[in-house]
Amino acid sequence: MLFTVSCSKMSSIVDRDDSSIFDGLVEEDDKDKAKRVSRNKSEKKRRDQFNVLIKELGSMLPGNARKMDKSTVLQKSIDFLRKHKEITAQSDASEIRQDWKPTFLSNEEFTQLMLEALDGFFLAIMTDGSIIYVSESVTSLLEHLPSDLVDQSIFNFIPEGEHSEVYKILSTHLLESDSLTPEYLKSKNQLEFCCHMLRGTIDPKEPSTYEYVKFIGNFKSLNSVSSSAHNGFEGTIQRTHRPSYEDRVCFVATVRLATPQFIKEMCTVEEPNEEFTSRHSLEWKFLFLDHRAPPIIGYLPFEVLGTSGYDYYHVDDLENLAKCHEHLMQYGKGKSCYYRFLTKGQQWIWLQTHYYITYHQWNSRPEFIVCTHTVVSYAEVRAERRRELGIEESLPETAADKSQDSGSDNRINTVSLKEALERFDHSPTPSASSRSSRKSSHTAVSDPSSTPTKIPTDTSTPPRQHLPAHEKMVQRRSSFSSQSINSQSVGSSLTQPVMSQATNLPIPQGMSQFQFSAQLGAMQHLKDQLEQRTRMIEANIHRQQEELRKIQEQLQMVHGQGLQMFLQQSNPGLNFGSVQLSSGNSSNIQQLAPINMQGQVVPTNQIQSGMNTGHIGTTQHMIQQQTLQSTSTQSQQNVLSGHSQQTSLPSQTQSTLTAPLYNTMVISQPAAGSMVQIPSSMPQNSTQSAAVTTFTQDRQIRFSQGQQLVTKLVTAPVACGAVMVPSTMLMGQVVTAYPTFATQQQQSQTLSVTQQQQQQSSQEQQLTSVQQPSQAQLTQPPQQFLQTSRLLHGNPSTQLILSAAFPLQQSTFPQSHHQQHQSQQQQQLSRHRTDSLPDPSKVQPQ
């Protein structure tokens, strides 16, 4: 029993142990699985990150056009880092020590600042004196542009008395050692000497001035200097000169002024066309300065506000600036000349200003001046000043395809060209434009220790009297281009001797045919320019002559023609031409001006008799004044000699005027006045004569000189209402409808013009009998009508037709006498008309 119980207990314990072991194994497997999963995740994450970095590194490497594996990317990265390390070490070796150079300045900026502080400039010359490099700071010290010195000899800018000494210093120093070892170049080649250098000027005619300078430098072998140590110097050497310089030595020196300058010119413009804006009062005081000004001039706005602009200008530029400002005040806008402005760093900077005056929007008073200042370089200023002086800037002599040994050939070319130009013009010319081509400078200078800093040129030996001939050619060309040649003969006479003499020039020895042909090409170019300018001037002359001829013709048309009034072909009517009247009354009748109707000459007496008989035909052409025939003149004198009121109509008088009759159409109405005046202007006529005609109510015709023609028209009242219409806006001919006194009310538009005193019945018969020969010119039928059509205000549909008939009825005149009793003023006019009317029974038809 006990055994059975113990066995059962043992079996239960074993079962419990097995289950616990199984559970433990399961737990261990779960833990291992979890660890493995986490490890795989971390490994995958690391691989992904590594791949991303490799990919990014490969994208930064150059030459990654093809896909690279990881090892290639790593290898190229290693190569790049190794090369970068070498370059960094090389740069550190040539880097200026940080203890005395600020970290925020580069080597070039620090070098420029050091040169400005030392009042010096860099100069690199060969042992024979050829200049191969000049820093830009030479302009602020000696007023030379770098292009003036490069490829020139240093002896051209040193007085002649110092040539031998400087040449000895440059040449004998290298004879001490035949081999240029690195140790020698580092330790024993230090060289210092003093001499005088020529100062540049804008005008070459100014006397030369020399500055006492000091050279401090050493010799450098051009092939021993590393590319990183060149610091931009290699780029300044021309490519054609580099092979000859590779095995040679140059002298690199810092040239300093013995006497420092207190104020220098800031001539280097790193960014051209820099500008800033300011506003000034009318007294030229600063009112505003924009944010672009401080980096250029150094002043902040509050430092200049209220100060005058003239406080910052150079004393030599004040006169020109004052003229520019006067021009501004006169015209309201303008552009200034080049002038120097003093910066805060005590340096002169060249500026040019565009300015204009702004006005108040309400009262239009000037408020202030707006200025836009532009920074310009000294090269532009010098070129502009020399152009004003008539001197052209010349380019440097050397070209890219010439070597150093071509200097002698250039001299031969310039000498031969000088001979050609001297044959062309024997008169001497002043010195030329640029000092860059100066080859010699003859000035006697005493010992430097006893001479002042600035040595003026001795007048007995001018330093620039021997000049290259090509400079004279440039100056002559500029003078020729500024001349005005008036004809082709002048241009040909100037240019033909040039070519004829140039072609006859012998070619000097050592001078190639190509070089001589280049000179002839230059002469031909000059000749072509002269001929082209001559043709342009001739064309201008011909055009001006043609314009002058047209103006003269127009003046002759205005002053030479008389008064001519034109009739429209569609509107026939009566038109009076140039009426010539004498001044005052005379007892003897001289001549009567004829009136042309449809090309027929009709004397005035025929018109008068025609008015009495009513035979006046319609006219279709303009009236032209012609010479009176002798037969009509005699008949008119015989007829009108007995008139109590006589009319004088001479054909020509001295100092007379012609009166154009601008039409004024008068249509009578009962309420209107009976007197109408028609003024007309009177232009001049060189061949015809005129006077002033006055028609009065008492039927007297008076003629007196004056500037205005006053025509008095007597209007007869009619039963129907009429309107007085001034037709000056129509600008047509004078239309006169002679009065018809019919019994019908339809003939209401009547215009009566009294031109002469009516004669007695016996005189009427005599007038009719005498005028029979002259009236043969009129071939009209007995019954004619005078009509005129006039467009009112340009409207073709609206026409004003004045029609008047002249029937031979005896009841006409009593009917008109009966109609003149409507008003007191018209009654007086009717009495005058009744006294002057002839007996209708004695009027005979023509």
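Positions of Cβ are set from backbone N, Cα and C atoms, glycine also.
Averaged across the domain 'bHLH' (34-84), pLDDT in this predicted model comes to 85. The domain 'bHLH' annotation in Swiss-Prot covers 34-84 and is backed by sequence analysis.
According to Swiss-Prot, the feature domain 'PAS 1' maps to 107-177, an assignment based on sequence analysis.
The domain 'PAS 2' annotation in Swiss-Prot covers 262-332, and the record cites sequence analysis as its basis.
Residues annotated as domain 'PAC' in Swiss-Prot: 336-379. Panel annotation: around the domain 'PAC' (336-379), residues 139-140, 143, 145, 262-269, 272-282, 284, 287, 293, 296-299, 303, 312-314, 316-317, 320-321, 324-325, 328-329, 385 of the same chain, lying at least six beyond its termini, place a Cβ under 8 Å from a Cβ of the stretch.
Classification of Ser38 (mutagenesis position) by DSSP places it within a helix. Using a 10 Å Cβ-Cβ cutoff, Ser38 (mutagenesis position) registers 10 neighbours. Here the residue is the original one, but Swiss-Prot notes a mutagenesis experiment at this spot, Ser38 to Glu: Phosphomimetic mutant with no effect on DNA binding or CLOCK-BMAL1 transcriptional activity.
Listed in sequence order, the same-chain residues six or more apart from Ser42 (mutagenesis position) with CB atoms under 8 A from its CB number zero; the list is none. According to Swiss-Prot, the experimentally introduced change Ser42 to Glu is described as follows: Phosphomimetic mutant with no effect on DNA binding or CLOCK-BMAL1 transcriptional activity.
Under its mutagenesis annotations, Swiss-Prot gives His84 to Leu the following note: Impaired BMAL1 binding. Taking all protein chains in view, 10 other C-beta atoms sit within 10 angstroms of the C-beta of His84 (mutagenesis position). According to DSSP, His84 (mutagenesis position) is assigned to a helical segment.
Quoted from Swiss-Prot for the published mutagenesis Glu116 to Lys: 3-fold increase in PER1 reporter activity by CLOCK-BMAL1. Some reduction of CRY1 inhibition of CLOCK-BMAL1 transcriptional activity; when associated with K-367 and L-601. Take the CB of Glu116 (mutagenesis position) and look out to 10 A: across all protein chains shown you find 18 other CB atoms.
Here Swiss-Prot notes a mutagenesis experiment, Glu367 to Lys, with the remark: 3-fold increase in PER1 reporter activity by CLOCK-BMAL1. Some reduction of CRY1 inhibition of CLOCK-BMAL1 transcriptional activity; when associated with E-116 and L-601. Neighbours of Glu367 (mutagenesis position), defined as other CB atoms within 10 A of its CB across all chains, total 15.
Listed in Swiss-Prot as a mutagenesis experiment, Thr451 to Phe is described as follows: Significant loss in phosphorylation.
Swiss-Prot lists Thr461 to Phe among its mutagenesis entries, and the accompanying note reads: Significant loss in phosphorylation.
Swiss-Prot documents Val601 to Leu as a published mutagenesis change and attaches the note 3-fold increase in PER1 reporter activity by CLOCK-BMAL1. Some reduction of CRY1 inhibition of CLOCK-BMAL1 transcriptional activity; when associated with K-116 and K-367.
As a published mutagenesis entry, Pro840 to Leu appears in Swiss-Prot alongside the note: 3-fold increase in PER1 reporter activity by CLOCK-BMAL1. Some reduction of CRY1 inhibition of CLOCK-BMAL1 transcriptional activity; when associated with E-332.
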Whole-number Å value for how far Glu116 (mutagenesis position) lies from Ser38 (mutagenesis position) (Cα to Cα): 70
Can you tell me how far the Cα of Glu367 (mutagenesis position) sits from the Cα of His84 (mutagenesis position), in Å? 62
Please report the three-state DSSP label of Glu367 (mutagenesis position). strand
Expressed to the nearest Å, what is the distance separating Glu116 (mutagenesis position) and His84 (mutagenesis position) at their Cα atoms? 34
Please list, for the domain 'PAC' (336-379), how many residues fall into helix, strand and coil according to DSSP. 2 helix, 27 strand, 15 coil
